[in-house]
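S.K.: Below you will find the structure I want to go over with you.
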Amino acid sequence: MFLRQEDFATVVRSTPLVSLDFIVENSRGEFLLGKRTNRPAQGYWFVPGGRVQKDETLEAAFERLTMAELGLRLPITAGQFYGVWQHFYDDNFSGTDFTTHYVVLGFRFRVSEEELLLPDEQHDDYRWLTSDALLASDNVHANSRAYFLAEKRTGVPGL
């Protein structure tokens with residue numbers, strides 16, 4: 001269920017959003033990051049993912065989002081649950097007048113790069129980086145780097 005922009009703004013202003021993030025690994029042990037074109041985290045490299053819609057099961061959201069973000073429809077059983085995370089942003093999808101709060105369910109899985117059909121709606125570029133390279137880059141958003149930092153994983157529910 002997609003909301004009108006005004007209604008969605010009320011939701012984002014008032015409540016946390018639920019989303020899925022995908023920690024996608026290739027056969028070389030590199031991880032997929034896309035350069036975000038939209039707020040929040042605009043201009044940063046970020047793992048693929050997206051919001052769960054109202055009345056959408058996690059299984060359906062996983063399949064919809066893997067198709068939308070990777071061009072490859074995968075069942076939720078393809079992913080290893082990677083914990084419950086919290087993401088806080090100073091801006092929102094429409095500007096800087098209120099913050100955004102996400103409760104994020106992480107899923108990690110391996111894919112064959114050749115199977116992916118990466119879209120350009122949410123990201124204007126993609127890269128595969130080793131965990132060391134993405135941790136060393138200030139252009140990778142802190143919320144994505146956290147998935148690879150042992151001290152950030154400590155105490156994360158589900159890990």
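Keep in mind that glycine also has a Cβ here, set from the backbone N, Cα and C atoms.
As annotated by Swiss-Prot, substrate binding site applies to Phe2, Leu3, Phe8, Arg36. Annotation source Swiss-Prot lists domain 'Nudix hydrolase' at 13-153. Under mutagenesis, Swiss-Prot gives Asp21 to Asn with this note: Increases Km for GDP-mannose 9-fold. Reduces activity 400-fold. In Swiss-Prot, a published mutagenesis experiment is listed as Asp21 to Ala, annotated Increases Km for GDP-mannose 5-fold. Reduces activity 120-fold. What Swiss-Prot notes for the published mutagenesis of Arg36 to Gln is this: Increases Km for GDP-mannose 9-fold. Reduces activity 24-fold. As annotated by Swiss-Prot, Mg(2+) binding site applies to Gly49, Glu69, Gln122. While the structure shown retains the original residue, Swiss-Prot records the mutagenesis experiment Arg51 to Lys with this note: Increases Km for GDP-mannose 40-fold. Reduces activity 10-fold. Recorded in Swiss-Prot as a mutagenesis result, Arg51 to Gln carries the remark: Increases Km for GDP-mannose 40-fold. Reduces activity 300-fold. Here the residue is the original one, but Swiss-Prot notes a mutagenesis experiment at this spot, Arg64 to Gln: Increases Km for GDP-mannose 80-fold. Reduces activity 24-fold. Among the sequence features in Swiss-Prot, the mutagenesis site Glu69 to Gln is noted as follows: Increases Km for GDP-mannose 10-fold. Increases Km for magnesium 40-fold. Reduces activity 150-fold. In Swiss-Prot, a published mutagenesis experiment is listed as His87 to Gln, annotated Increases Km for GDP-mannose 4-fold. Reduces activity 200-fold. Record note (Swiss-Prot) on the mutagenesis of His101 to Gln: Increases Km for GDP-mannose 14-fold. Reduces activity 7-fold. Quoting Swiss-Prot on the mutagenesis of Tyr102 to Phe: Increases Km for GDP-mannose 7-fold. Reduces activity 100-fold.
Buried or exposed, and what's around them? Tell me for each listed feature.
M.R.: When secondary structure is read from DSSP and collapsed to three states, Phe8 (substrate binding site) falls in the helix class. There are 16 other Cβ atoms within 10 Å of the Cβ belonging to Phe8 (substrate binding site).
Mean pLDDT, taken over the domain 'Nudix hydrolase' (13-153), works out to 95 on the 0 to 100 scale.
Listed in sequence order, the residues of the same chain lying 6 or more apart from Asp21 (mutagenesis position) and placing their CB within less than 8 Å of its CB are Val47, Pro48, Gly49, Tyr82, Trp85, Val104, Leu105, Gly106, Phe107, Ser144, Tyr147.
Reduced to three states, the DSSP call for Asp21 (mutagenesis position) is strand.
Residue density at Arg36 (mutagenesis position): 19 other Cβ atoms are found within 10 A of its Cβ, drawing on all protein chains shown. The DSSP secondary structure for Arg36 (mutagenesis position) is strand.
Under a cutoff of 8 A between CB atoms, and with a sequence separation of 6+ in the same chain, the neighbours of Gln122 (Mg(2+) binding site) are Gly34, Arg36, Thr37, Asn38, Gly50, Glu69.
Sequence-distant contacts of Arg51 (mutagenesis position), defined as residues of its own chain at least six apart whose C-beta falls under 8 angstroms from its C-beta, comprise Leu17, Val18, Ser19.
Secondary structure from DSSP puts Arg51 (mutagenesis position) in a beta strand.
Around Arg64 (mutagenesis position), the C-beta neighbours below 8 angstroms that are at least 6 residues distant in the chain are Gln53, Glu56.
In the three-state DSSP reading, Glu69 (mutagenesis position) counts as helix.
In the three-state DSSP reading, His87 (mutagenesis position) counts as strand.
Under a cutoff of 8 A between CB atoms, and with a sequence separation of 6+ in the same chain, the neighbours of His101 (mutagenesis position) are Thr15, Pro16, Leu17, Gln86, His87, Phe88, Tyr89. Look at His101 (mutagenesis position): DSSP puts it in a strand.
Residue density at Tyr102 (mutagenesis position): 20 other Cβ atoms are found within 10 A of its Cβ, drawing on all protein chains shown.
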S.K.: Under a criterion of Cβ-Cβ distance under 8 Å and sequence separation of at least 6, what residues of the same chain contact Phe2 (substrate binding site)?
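M.R.: Looking at Cβ-Cβ distances below 8 Å from Phe2 (substrate binding site), excluding near sequence neighbours, one finds Gln53.
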S.K.: How many Å lie between the Cα of Leu3 (substrate binding site) and the Cα of Tyr102 (mutagenesis position)?
M.R.: 17
S.K.: Suppose we draw a 10 Å sphere around the Cβ of Leu3 (substrate binding site). How many other Cβ atoms does it contain, all chains included?
M.R.: 13
